[in-house]
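J.: Record note (Swiss-Prot) on the mutagenesis of ARG10 to Ala: Loss of ADP-ribosylating activity. No change in binding to HeLa cells. Quoted from Swiss-Prot, the note on the mutagenesis of HIS36 to Ala is: Loss of ADP-ribosylating activity. No change in binding to HeLa cells. Quoting Swiss-Prot on the natural variant ASP245 to Gly: In strain: L2. One entry in Swiss-Prot concerns the mutagenesis experiment GLU269 to Ala. Its note says: No change in host intracellular trafficking. While the structure shown retains the original residue, Swiss-Prot records the mutagenesis experiment GLU271 to Ala with this note: No change in host intracellular trafficking. Annotation of the natural variant SER308 to Pro in Swiss-Prot: In strain: S1 / subtype 2; the original residue is retained in the structure shown. According to Swiss-Prot, the natural variant ILE371 to Ser carries the following note: In strain: S1 / subtype 2, L2, RJL1 and JL. One natural variant named in Swiss-Prot is PHE391 to Ser, and its note says In strain: S1 / subtype 2. One natural variant named in Swiss-Prot is TRP392 to Arg, and its note says In strain: RJL1.
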Amino acid sequence: MPNPVRFVYRVDLRSPEEIFEHGFSTLGDVRNFFEHILSTNFGRSYFISTSETPTAAIRFFGSWLREYVPEHPRRAYLYEIRADQHFYNARATGENLLDLMRQRQVVFDSGDREMAQMGIRALRTSFAYQREWFTDGPIAAANVRSAWLVDAVPVEPGHAHHPAGRVVETTRINEPEMHNPHYQELQTQANDQPWLPTPGIATPVHLSIPQAASVADVSEGTSASLSFACPDWSPPSSNGENPLDKCIAEKIDNYNLQSLPQYASSVKELEDTPVYLRGIKTQKTFMLQADPQNNNVFLVEVNPKQKSSFPQTIFFWDVYQRICLKDLTGAQISLSLTAFTTQYAGQLKVHLSVSAVNAVNQKWKMTPQDIAITQFRVSSELLGQTENGLFWNTKSGGSQHDLYVCPLKNPPSDLEELQIIVDECTTHAQFVTMRAASTFFVDVQLGWYWRGYYYTPQLSGWSYQMKTPDGQIFYDLKTSKIFFVQDNQNVFFLHNKLNKQTGYSWDWVEWLKHDMNEDKDENFKWYFSRDDLTIPSVEGLNFRHIRCYADNQQLKVIISGSRWGGWYSTYDKVESNVEDKILVKDGFDRF
């Protein structure tokens, strides 16, 4: 469950005078979560959407783009709102409803269960950028702390990719902050539990599911980036009844829910661009290169005005702030630039590792360093509030140079900061445009904990005494599969062997080679459950029950006897000498 937030944000066209006086009222009385996330009940919902960060709120607003028209400027307001117990996390609510659905505690009409699962998959992937917290009811004026004016400004074609090369618009936040005189400062926070259709649910409840989704934006908010990616709707979307007109998002795109796109068009609409970095003192220019088989990333010095003999390696910056290597081999996994600690305090070395949406050492910030927006500092989120950047060692020999992250204050004398240069000869402006994510893997760090010791699963199906390392076991939010990545990048998927036809109540699990995109075999699909979960009083540890889509079997491990450490699945809920509370990474569900 994501940490409950104290403040949330919403962009709204209504003025501060109106909101400060009356707050946000609901538009209807429909309390249907699936209709809410799929936007099929405009004007009828009892829920009100907010975002966890100003950036997420602005990105959602900014996705409603159109051609810039000076005669008709667009204005709105960004509101900061104090959250309370009526605010619920949308993704956690979706995950909990998936749990209840698999446990048969939510009932549906024929076909609705599959529709609901597809809606939750969209919430996990295409709409995850919204970082939504929604209210079950109106927001009082006393909860609204302040507001900022948000308006649209033109972006010249040279700094924004657009099929027609038009001048288009993006958004900005304007000072000053406007404070609400009716605001009440209280120590409240959002609800730490998921929303339920009926509080204290004890018997199965019925939820109706829409058969269509009205989606204003499936770009993951990429269109509101600094130089945004305007979705190219030419040719028109094959499954849209009313496709968007180029960049003018004044209409709604209506999708049949069965063909709701899992990727934004911006995944493939941007041109590929290599990444060039320049030393701020020596002015040497380097091309960013990669050796994916060895998880290595390095720099080669080039003359940007001459054609390089080195092959171009393509990276892109996605909505999870990852700098991802574009895969050209059809691999099952994706790789991203990852900052790792070294023996030197505060100095990190950059390698490639499997892309994970919850890996803080894969999150990078681009900060423009000049008015023309042609030079960007690249900083790692791993160092928190410490200002940092990318560096290379000026004393390193050879033609390939390692890439480091270091604090800007008092760096070692042999290190020089590198910054991304954006111009026609080097990095294209499209690189600093966030692209929609291509993968949605979560580093789960799967294992178990017993009497002060950590144990990790082995590909043999048994266990080994150690804490599962980062970057080894993942959960795919798109396919619901758990997979193990070896150092040589071989991928094995957790498979449930238990078959109801055998009549047995349990069987071992196994790790198999498998196609990530195969979608029919539910023995490869798993979900994380809180049902009947008793949390041990161990500080900082995160536990879940893990169940298989196929007949809801539960994943367990034997903790005594000759079969110690064996992983298996079972129909039995209560058993002795086993551990059913599976350890997952702290932060597994926070991203």
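Residue 1 is the first one shown; counting continues down the chain.
Any Cβ shown, glycine's included, is placed from N, Cα and C.
Tell me about the setting of these features in this model.
T.: Residue environment of ARG10 (mutagenesis position) contains 25 other Cβ atoms, counted within 10 Å of its Cβ in all protein chains.
HIS36 (mutagenesis position) has a Cβ environment of 23 other Cβ atoms inside 10 Å.
Other Cβ atoms within 10 Å of the Cβ of SER308 (variant position), summed over all protein chains shown, number 14. In this structure, SER308 (variant position) belongs to neither helix nor strand by DSSP; it is coil.
DSSP classifies ILE371 (variant position) as coil under the three-state reduction. For ILE371 (variant position), no same-chain residue that is 6 or more apart in sequence has a Cβ closer than 8 Å to its Cβ.
The Cβ of PHE391 (variant position) has 25 neighbouring Cβ atoms from other residues within 10 Å, across all protein chains displayed.
The Cβ of TRP392 (variant position) lies under 8 Å from the Cβ of GLY279, PHE286, LEU299, HIS401, ASP402, LEU403, TYR404, LEU415, GLU416, LEU418, each on the same chain and at least six residues away in sequence. In three-state terms derived from DSSP, TRP392 (variant position) belongs to an extended strand segment.
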J.: When you rank ARG10, SER308, PHE391 by Cα distance to HIS36 (mutagenesis position), which of the recorded positions ends up on top as the closest?
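T.: The smallest Cα gap between HIS36 (mutagenesis position) and any of the recorded positions is with ARG10.
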